[in-house]
Amino acid sequence: MTSHHSWYRYSINPFVLMGLVALFLAATANLTFFEKAMAVYPVSDNLGFIISMAVAVMGAMLLIVVLLSYRYVLKPVLILLLIMGAVTSYFTDTYGTVYDTTMLQNAMQTDQAESKDLMNLAFFVRIIGLGVLPSVLVAVAKVNYPTWGKGLIQRAMTWGVSLVLLLVPIGLFSSQYASFFRVHKPVRFYINPITPIYSVGKLASIEYKKATAPTDTIYHAKDAVQTTKPSERKPRLVVFVVGETARADHVQFNGYGRETFPQLAKVDGLANFSQVTSCGTSTAYSVPCMFSYLGQDDYDVDTAKYQENVLDTLDRLGVGILWRDNNSDSKGVMDKLPATQYFDYKSATNNTICNTNPYNECRDVGMLVGLDDYVSANNGKDMLIMLHQMGNHGPAYFKRYDEQFAKFTPVCEGNELAKCEHQSLINAYDNALLATDDFIAKSIDWLKTHEANYDVAMLYVSDHGESLGENGVYLHGMPNAFAPKEQRAVPAFFWSNNTTFKPTASDTVLTHDAITPTLLKLFDVTAGKVKDRAAFIQ
């Protein structure tokens, strides 16, 4: 009788399966890592070193897989690693994404609409080809588990092999690795899915510390005093436009060849600041930092919610605080203030300007509607209004503006940015800046309608910049340690009808640290914590 043997009837040792998965991940999830490594160490002169890197990555991958994989969770763990490798490598290879804790926090706060913008055919092809199909093979594989004693020996042997693969290359090329880790340290952040796994563990530790942290607010401005009251002068009405994803080198006032802010160019008395650096490279990190007393050197995004911020101080002193948000949310900035002072403008519930485009995306200008009612309800009071933009949020820049701002053509109308002709990507991004220009100009126009009764002022600062394909990097979110300047150099503008608010010199080197003292000065508030800190006004 003829026997028939199907491939799925053959069994496989669990440690062989782990090795195959580790090899697959090392080979398919790290294309960007090897590309970055070879850019620093050309293959023509460093073939041995590059090969040693590949072996070391395989060793590290095997070590991680073996550490996480045990009999009763073997297949779920391997499948999870395969899916994670496919997803993380797609965004790394496509957008240059690096998975540090800040990026993970930003990803967790990404809403459904933003996630949809990142989904495309290439994404699903990658996930199916490098994630789902290998996972199916793992799921149907028949695993021949050894006895407990043999399994322990085989696990130890596999650990030994992984350590040999990891350490021997480092030993053979020790001088080059010493230089690599010292001078080119950022390149290692591109290793997937090891970096995401490490960052998940680190983030879990951070979240645990937050969960066990004291809930009492840590005050930084108990000594804050308002030196003049609205009863002694004209009350102040200030709009702070919290920008999104605008970069300084695409602003005409900073030498850019295009008129991306033509309406602001016509505003008398507008001050531009050309040398401003953001606190971070993501909304989740930068926005709380923009209102912090700590300054970016001492700022900790994980404990920011427990810290008094400048809005808490101004609210305590009687300044009316209002936050309207067409982005994600206030990132914790408004958490300690009454919910009645925060309004979501990302849906038609509050935003009346959502049907001007094919995407039914609510526009930033909708946040201006109805502000007169707020002013009337707080007549004679100092007021600070935050307008948090959608701005230039990527990758779907073409969705961020209406047809009247489509000045630069053709435009990239997709979210696979690397596949777009580079100039079309720039065109879409610059058109979105034209919409921001219009929004800021309209904010100033609205303030001017209240000049008779208020000293009015407008401050605009973007939360971070954006990479548009420079060196193969797109979007934002890179760790500060090696973020390109495009992700941290941001535009900032100031305008007021009050001539006593003298803007700082345009080329003054400033950071997001200048925002808190500026907001205090606009309401004649002094606080020792920031009394010597540079501001946008003198």
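Backbone N, Cα and C define each Cβ position, glycine as well.
Residues or ranges marked as Zn(2+) binding site in Swiss-Prot: E244, T283, D463, H464. Taking Cβ-Cβ distances under 8 Å and a sequence separation of 6 or more, the neighbours of D463 (Zn(2+) binding site) in its chain are V242, G243, E244, T245, S278, T283, S286, V287, M290, V490. In the three-state DSSP scheme, D463 (Zn(2+) binding site) is classed as coil.
Annotation of the mutagenesis experiment T110 to A in Swiss-Prot: Abolishes transfer of phosphoethanolamine (PEA) to a lipid A analog in vitro. Reduces resistance of E.coli to colistin about 8-fold, by comparison with the same strain expressing wild-type mcr-2. Other C-beta atoms found within 10 angstroms of the C-beta of T110 (mutagenesis position) number 15, with every protein chain shown included.
Taking the Cβ of E114 (mutagenesis position) as centre and 10 Å as the limit, one finds 18 other Cβ atoms among all the protein chains shown. In the three-state DSSP scheme, E114 (mutagenesis position) is classed as helix. E114 to A appears in Swiss-Prot as a mutagenesis experiment; the accompanying note says: Abolishes transfer of phosphoethanolamine (PEA) to a lipid A analog in vitro. Reduces resistance of E.coli to colistin about 8-fold, by comparison with the same strain expressing wild-type mcr-2.
Here Swiss-Prot notes a mutagenesis experiment, F123 to A, with the remark: Slightly reduces efficiency of transfer of phosphoethanolamine (PEA) to a lipid A analog in vitro. Reduces resistance of E.coli to colistin about 2-fold, by comparison with the same strain expressing wild-type mcr-2. In the shown protein chains, 17 other C-beta atoms lie within 10 A of the C-beta of F123 (mutagenesis position).
Experimental mutagenesis at this site is recorded by Swiss-Prot as K331 to A, annotated: Abolishes transfer of phosphoethanolamine (PEA) to a lipid A analog in vitro. Reduces resistance of E.coli to colistin about 16-fold, by comparison with the same strain expressing wild-type mcr-2. Taking Cβ-Cβ distances under 8 Å and a sequence separation of 6 or more, the neighbours of K331 (mutagenesis position) in its chain are Q109, T283, A284, V287, P288.
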Enumerate the residues of the same chain, E244, T283, D463, H464 excluded, that satisfy the criterion Cβ within 8 A of the mean position of the Cβ atoms of the recorded Zn(2+) site; list them in sequence order.
-> V242, G243, T245, S278, S282, S286, V287, N327, G391, H393, S462, H476
Under 8 Å Cβ to Cβ from H464 (Zn(2+) binding site), same chain, six or more residues apart: give me those in sequence order, or none if nothing qualifies.
-> T245, S278, G280, T281, S282, T283, S286, H476, Q487, R488, V490
Spatial separation of E114 (mutagenesis position) from F123 (mutagenesis position) - C-alpha basis, Å | 15
